Amino acid sequence: MFSFEGDFKTRPKVSLGGASRKEEKASLLHRTQEERRKREEERRRLKNAIIIQSFIRGYRDRKQQYSIQRSAFDRCATLSQSGGAFPIANGPNLTLLVRQLLFFYKQNEDSKRLIWLYQNLIKHSSLFVKQLDGSERLTCLFQIKRLMSLCCRLLQNCNDDSLNVALPMRMLEVFSSENTYLPVLQDASYVVSVIEQILHYMIHNGYYRSLYLLINSKLPSSIEYSDLSRVPIAKILLENVLKPLHFTYNSCPEGARQQVFTAFTEEFLAAPFTDQIFHFIIPALADAQTVFPYEPFLNALLLIESRCSRKSGGAPWLFYFVLTVGENYLGALSEEGLLVYLRVLQTFLSQLPVSPASASCHDSASDSEEESEEADKPSSPEDGRLSVSYITEECLKKLDTKQQTNTLLNLVWRDSASEEVFTTMASVCHTLMVQHRMMVPKVRLLYSLAFNARFLRHLWFLISSMSTRMITGSMVPLLQVISRGSPMSFEDSSRIIPLFYLFSSLFSHSLISIHDNEFFGDPIEVVGQRQSSMMPFTLEELIMLSRCLRDACLGIIKLAYPETKPEVREEYITAFQSIGVTTSSEMQQCIQMEQKRWIQLFKVITNLVKMLKSRDTRRNFCPPNHWLSEQEDIKADKVTQLYVPASRHVWRFRRMGRIGPLQSTLDVGLESPPLSVSEERQLAVLTELPFVVPFEERVKIFQRLIYADKQEVQGDGPFLDGINVTIRRNYIYEDAYDKLSPENEPDLKKRIRVHLLNAHGLDEAGIDGGGIFREFLNELLKSGFNPNQGFFKTTNEGLLYPNPAAQMLVGDSFARHYYFLGRMLGKALYENMLVELPFAGFFLSKLLGTSADVDIHHLASLDPEVYKNLLFLKSYEDDVEELGLNFTVVNNDLGEAQVVELKFGGKDIPVTSANRIAYIHLVADYRLNRQIRQHCLAFRQGLANVVSLEWLRMFDQQEIQVLISGAQVPISLEDLKSFTNYSGGYSADHPVIKVFWRVVEGFTDEEKRKLLKFVTSCSRPPLLGFKELYPAFCIHNGGSDLERLPTASTCMNLLKLPEFYDETLLRSKLLYAIECAAGFELS
């Protein structure tokens, strides 16, 4: 309110209460919290002090009571020994002594007292056990259990020399025996219950751990099972090992049995084997007379494997035990028991570490070579324990025995075999091949399954029938999911990958031994008897199967290069957690392993597809365009953008031994941009499955890659560095071999200009603008590959292959000639020249393959007679030794017979029914590979010096022949007319030209080829039409002299045609000229 008393300023207020004591709110809260903290701290200190004081008082009182009871025990013991007022042969007195001892017992102080008590309990066991039948039965039972547990603890100190282990062992024997209880208690069921409780209490208190230590301490390391009767303690220890197993198996429910087997497994078997365990205990348990409960043990093992193998690394020891003991019990297993056995193999084989032996036998293309370097040495005992690597190798050997193989095969071949049997077997085989790198011919099981047509058919049926439920609720085959490249759940991939991998590996191996006649279902007659075929599929089935395999490969490529970065999906997290994987790093590792499985699957499927494609190439069984895929739309202009000039490397990536987003296959320079997903997929297809792309498109890709490389090396300008050589026409090969050698001209990609000298040593007219070089290269290749030159021979069909006797003709320099010829053929491909050189199919296959060797199926293209004889030998049913063969071959080179051994000491090794397959393959290998290995290697190196083999591997052997020599297709005159030039006054409308084309239209196809060869030196049209012919086909006015013949300059693809206006005359003159081959320098 306002004052209207006339005051114009505020008067100061005076407070008579002194200074203000108000606190800020924050300060007040802080002070309050601090006081509360101090009070809480004081209460905590007081409580702790009370606890400590209570503990100290309790400890002091207990120690005092221990001393009192210990003294009382000693007095009773003294009285009993002196025959005083405390007789020991009294049940209640024994109970009192036990109660006292259990109260104060300390092992370091009271061991002797315990031993004394054991001695009396054993002596008066019936009196003590009788307490189980009275009111103190629960107390007595508890005391027995505690005494047995003290036995176990005492025996764990068995290394103490002052300890007498005989009494504790006798105590275990007496109070775990039915014979101790039955005479006193009478009730058999109650006795069983008592012993069951005692044994389980012992088991939970380290019974088997005590036996493990006791065996290793008290038995000599040199002991073997045969020494059982000579070492009394060995027999007792073995009985103690078996007693809980036998008792629980015969008298206890499954839950109790499981506990005993768990302790036996974790404490006794999962630890590294000592010599005593390895040479005595395991052979003893494996003996059929021991009656080990093998089938219940297998059932229990499946439930406890995760604890006893993953965490402690006990898988090798357990697996060895299972295999060794199983040798005498497999025959007695029920069908359900065999299935459990198969599951055990599946479980422990996957946890078995990779042994150095299996790692070293794997080929160099393996993805995990580093594992073998870190593995242990085979067998070097450390502290008396066998090494893991030694046990691993022993496990793999035992798994490969005849008995094991027959057991597993019988399980699979039963009519009642379920899908689970096949899937579990596939998982076992998959682990053997992938993780342990075992090759099919080296493992009995794999080899036997590979040649069982019924198994392969059923395997493919299972693969085809596997399906998964989609989000929409519909069931979709897993093969279809793979073919689409759609992501698959962890569970589904775990189901199909082992089956698919096994099928592809086994079928691939069987195809190696199935010759073409058997593959195509031709009847085989040997000595009047028809042989059964090992082919599991008909040709019609193979067509569908090959299509599925092709699409699966393409789908896996899509999975390997996903459109988006893969994430850990929810079902993967659930699946990983079910097997104990929880951390993100563990999940990432599991994902990497999963993707590695897809990569490995891709390899084997691709190999099988290529083998089927190779069969179809040699002899068609698939319809036209069967191998082409509608999924892939790869165009030359897109792919060739990936060419990297600076690196001079084809695709910017190395050949796909591995694919996947985690293992990049790219080898891109720092300046190169990263490839898109589409580009990565295209490169993967062209590298691994090029035949799914049309041949014409691949030819375009090849030519555009050549053009890109040529632009870098040669350029468009005429003044860039090139190669200038002078060649004598009569010595074309000799001069070219000298002047175009690697030492003189290391880079044949450069433009070559040739100056020719005629037979008189005079210069031939003309400047080389490319035509003379092409003429020269054509003549050079004809000369070099002429069988008369000695470097190449011809098969019965007139096809070229390296002459094995070339070294005898030209000496040790023969490899240089093959290197030179390889470079020259590469130069022809590089310059897009067609040369009519018909090569043998096996030779082209050797050039294209990643390995220089080819298999027996190519022998038919080299020597059909030898191939036929080997097939006869393979199917021969009489005594093979009667044929008088040994492991040698005879060469008749240049009239000189030479005996060559196929293997060391081969002349002394007869060919028998057992080793004839090895003989057949060695003969084929010698003829196809060993004889000409150096020739082919040098030729391939020369070819790769000019044209990368990666480019050529886009084509099969037949396609490469077409690339070299052109296709056997009719000549299109319309195409030829469209790309023909005219000179010297001629034009398309000139009367002579019109007559010429009418005449040519009337030619047969053979006459048209002769005309083309007359003008261009090659009877086949260019692969992509006459627009690719360089220089272009040209008709030049040859003058008005009607007596002259048409002539040609093949170096310029030029036809010199006189002015023949009469159709009959032109026809006769032209036919005469092309038949007589009037050519170079005759115009």
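Using the three backbone atoms N, Cα and C, a Cβ is placed for every residue, glycine included.
Substituted residues are absent from this model; it holds the original ones throughout.
The following features are taken from Swiss-Prot:
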DOMAIN    45-74  domain 'IQ'
DOMAIN    744-1083  domain 'HECT'
MUTAGEN   GLN961 to Ala or Glu  Reduced E3 ubiquitin-protein ligase activity
MUTAGEN   LYS1013 to Gln  Increased E3 ubiquitin-protein ligase activity
MUTAGEN   SER1049 to His  Reduced E3 ubiquitin-protein ligase activity
MUTAGEN   CYS1051 to Ala  Abolishes E3 ubiquitin-protein ligase activity. No stimulation of in vitro CAND2 ubiquitination
ACT_SITE  CYS1051  active site, glycyl thioester intermediate
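Locations of recorded Swiss-Prot features on the structure.
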| residue | record | CB count, 10 Å |
| --- | --- | --- |
| GLN961 | mutagenesis position | 20 |
| LYS1013 | mutagenesis position | 18 |
| SER1049 | mutagenesis position | 22 |
| CYS1051 | mutagenesis position | 26 |
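Here GLN961 (mutagenesis position) is compared against the mutagenesis positions LYS1013, SER1049, CYS1051, and the shortest C-alpha distance is to LYS1013.
Look at GLN961 (mutagenesis position): DSSP puts it in a helix. Averaged over the domain 'IQ' (45-74), the predicted model has a pLDDT of 90.
If you take the Cα of CYS1051 (mutagenesis position) and the Cα of LYS1013 (mutagenesis position), they are about 12 angstrom apart, rounded to a whole number. Secondary structure at SER1049 (mutagenesis position), taken from DSSP and collapsed to helix, strand or coil, is strand. LYS1013 (mutagenesis position) falls within a helix when secondary structure is assigned with DSSP. Within the domain 'IQ' (45-74), the DSSP-based counts of helix, strand and coil residues read 30 helix, 0 strand, 0 coil. A Cα-Cα distance of 11 Å separates SER1049 (mutagenesis position) from LYS1013 (mutagenesis position).
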